Amino acid sequence: MTDRLASLFESAVSMLPMSEARSLDLFTEITNYDESACDAWIGRIRCGDTDRVTLFRAWYSRRNFGQLSGSVQISMSTLNARIAIGGLYGDITYPVTSPLAITMGFAACEAAQGNYADAMEALEAAPVAGSEHLVAWMKAVVYGAAERWTDVIDQVKSAGKWPDKFLAGAAGVAHGVAAANLALFTEAERRLTEANDSPAGEACARAIAWYLAMARRSQGNESAAVALLEWLQTTHPEPKVAAALKDPSYRLKTTTAEQIASRADPWDPGSVVTDNSGRERLLAEAQAELDRQIGLTRVKNQIERYRAATLMARVRAAKGMKVAQPSKHMIFTGPPGTGKTTIARVVANILAGLGVIAEPKLVETSRKDFVAEYEGQSAVKTAKTIDQALGGVLFIDEAYALVQERDGRTDPFGQEALDTLLARMENDRDRLVVIIAGYSSDIDRLLETNEGLRSRFATRIEFDTYSPEELLEIANVIAAADDSALTAEAAENFLQAAKQLEQRMLRGRRALDVAGNGRYARQLVEASEQCRDMRLAQVLDIDTLDEDRLREINGSDMAEAIAAVHAHLNMRE
């Protein structure tokens with residue numbers, strides 16, 4: 001019977017150029033008799049039979065690869081059988097000329113069916129020296145099907161060294177797709193654009209166009225996104241493309257490395273474990289930090305209203321009720337040193353605690369993080385900065401410096417950055433909260449530079465200058481944290497110095513604001529501690545100093561510190 005099967009195999013191969021249907025019948029006759037005839041299963045694959053059972057049988061009998069063909073002295077490459085290994089990345093096939101190739105096709109099929117663990121188990125048993133890149137590629141296919149994007153990147157990050165330049169190009173697509181799904185849109189755009197020019201560009205054109213469109217839309221480049229979507233709708237129409245064309249707010253559903261790592265079942269994207277205790281902790285920390293702030297009564301009240309409105313909106317939405325959708329972006333105005341950055345951290349904790357943003361992340365930035373030196377580069381630089389803040393809060397201190405006045409001329413680089421920021425604030429409004437901060441008059445000037453900017457901010461919080469008494473209270477807190485204490489005389493000297501600055505104007509602003517308010521209090525405490533230490537260092541027997549004397553900042557220490565700090569700040573009379 002073995003001779004008969006070999007003869008049937010030889011006949012089936014010879015019929016391939018003339019009648020694939022007849023060849024398929026002969027290959028099927030062989031497998032009906034002997035399910036372990038691996039070569040015949042591959043013949044069926046060559047004839048278009050890529051059923052899951054066929055792929056499984058070919059893989060299950062892979063140890064018999066080459067037996068039938070060898071018995072009639074036919075090379076398996078003669079069949080020209082190819083198997084799909086592209087997964088969601090592209091229409092990629094691979095020649096079935098080895099047991100490893102069979103395993104690759106089987107793994108791709110199982111991953112598409114959701115049998116990720118089986119696919120990975122088959123690949124783990126398959127490594128062949130010199131073919132590690134093939135296994136790495138297939139693992140990226142399996143991980144991609146399971147939406148384990150961080151693992152995809154791990155598998156393809158060394159693809160530049162792969163000997164197969166086609167698969168190396170496809171790996172660039174996989175890297176770009178993973179980056180897009182992790183909301184790293186600038187990186188996704190770079191990877192996908194490079195991959196489009198690689199040998200795999202044509203085979204992966206569909207995936208490249210879709211994810212590049214989603215990346216560009218999220219970056220505010222709607223016209224480029226629409227152009228790609230229209231090409232897809234013409235060449236590869238499908239419901240999601242039509243939906244994205246119809247609705248400009250259509251976005252890629254992204255995730256984070258933390259969410260992937262928190263899955264109860266690593267292969268199930270829906271098994272992300274929500275730890276509400278963590279959210280409750282964030283809310284408690286936010287409230288505690290808010291309570292610790294000295295003064296800021298109006299600010300605290302506004303933050304409480306912001307928190308209440310956000311909470312109730314989520315409660316109403318959960319019950320299917322209509323919810324107003326005011327912008328969550330905020331403006332903080334006031335002089336330096338009045339707690340704006342601290343309150344921004346409080347807001348980040350509140351929003352993360354309420355589940356509005358993914359994590360209590362505050363990315364602190366200024367003009368240098370947005371504005372480049374060459375035309376066209378500010379948009380790229382701004383996009384990268386915004387990508388870092390996705391899922392959290394982007395805090396822009398001295399935001400008025402984004403667009404600078406140049407002898408009455410516009411600042412093209414700053415305007416480019418601002419336009420990009422404005423688009424992303426709208427496009428990423430569900431994943432990004434922007435807080436801009438600075439002096440009230442300067443922020444108003446910034447808002448006038450773009451018609452749509454003011455409307456992006458629904459909440460504006462004014463930070464008042466601290467009173468001298470509040471600054472003294474802050475100074476006492478700072479000192480206590482350093483195991484120091486102000487004597488009554490030191491406190492009085494501090495208070496009088498602060499009152500003098502409160503009454504003075506310097507460079508068109510209140511001197512206390514120029515000094516930095518809370519920062520001024522910290523500078524005086526730190527300088528007075530240095531003066532105290534210098535004084536105590538003159539004691540003949542240092543070992544006799546008790547804790548009270550080591551802790552005490554006296555009137556002369558504070559007076560000397562005031563003179564030094566005022567000189568440094570150029571505030572002397």
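Yeah, the Cβs are placed from backbone N, Cα and C, and that goes for glycine too.
Where a substitution is noted, the model still shows the residue that was there originally.
Source: prediction; values computed, not measured.
Feature annotations, courtesy of Swiss-Prot:
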type	residues	note
BINDING	GLY334, PRO335, PRO336, GLY337, THR338, GLY339, LYS340, THR341	ATP binding site
MUTAGEN	PRO336 to Ala	Does not distord the binding site architecture. No change in catalytic efficiency and Vmax
MUTAGEN	THR338 to Ala	Decrease in substrate-binding and in catalytic efficiency
MUTAGEN	LYS340 to Ala	Does not affect substrate-binding, but decreases the catalytic efficiency and the Vmax
MUTAGEN	ARG429 to Ala	Large increase in the Km and strong decrease in catalytic efficiency. Loses the ability to self-associate in the presence of ATP and the cooperativity is nearly abolished
Reduced DSSP assignment, GLY337 (ATP binding site): coil
Cβ neighbour count within 10 Å of GLY339 (ATP binding site): 22
Intrachain C-beta neighbours of GLY337 (ATP binding site), sequence separation six or more, cut-off 8 angstroms: TYR466, ASP513, ALA515, GLY516, ASN517, GLY518, ARG519, TYR520
Inter-residue Cα distance where the pair is ARG429 (mutagenesis position) and GLY339 (ATP binding site), in Å: 25
Distance, LYS340 (mutagenesis position) to GLY334 (ATP binding site) (CA atoms, angstrom): 8
8 Å Cβ shell about GLY334, PRO335, PRO336, GLY337, THR338, GLY339, LYS340, THR341 centroid, ATP site members excluded: PHE332, ALA437, PHE463, ASN517, GLY518
Cβ neighbours within the same chain of PRO336 (mutagenesis position) - under 8 Å, at least six residues apart: ASP513, GLY516, ASN517, ARG519
Fewest other C-beta atoms within 10 angstroms, as judged across LYS340, ARG429, which are the mutagenesis positions: ARG429
Listed recorded positions (THR338, THR341), ranked by Cβ neighbours within 10 Å, top entry: THR338
ARG429 (mutagenesis position) and LYS340 (mutagenesis position), distance between Cα atoms, whole Å: 22
THR341 (ATP binding site) and ARG429 (mutagenesis position), Cα-Cα, nearest whole angstrom: 21
CB contacts for GLY334 (ATP binding site) [other CB atoms within 10 A, all chains]: 22
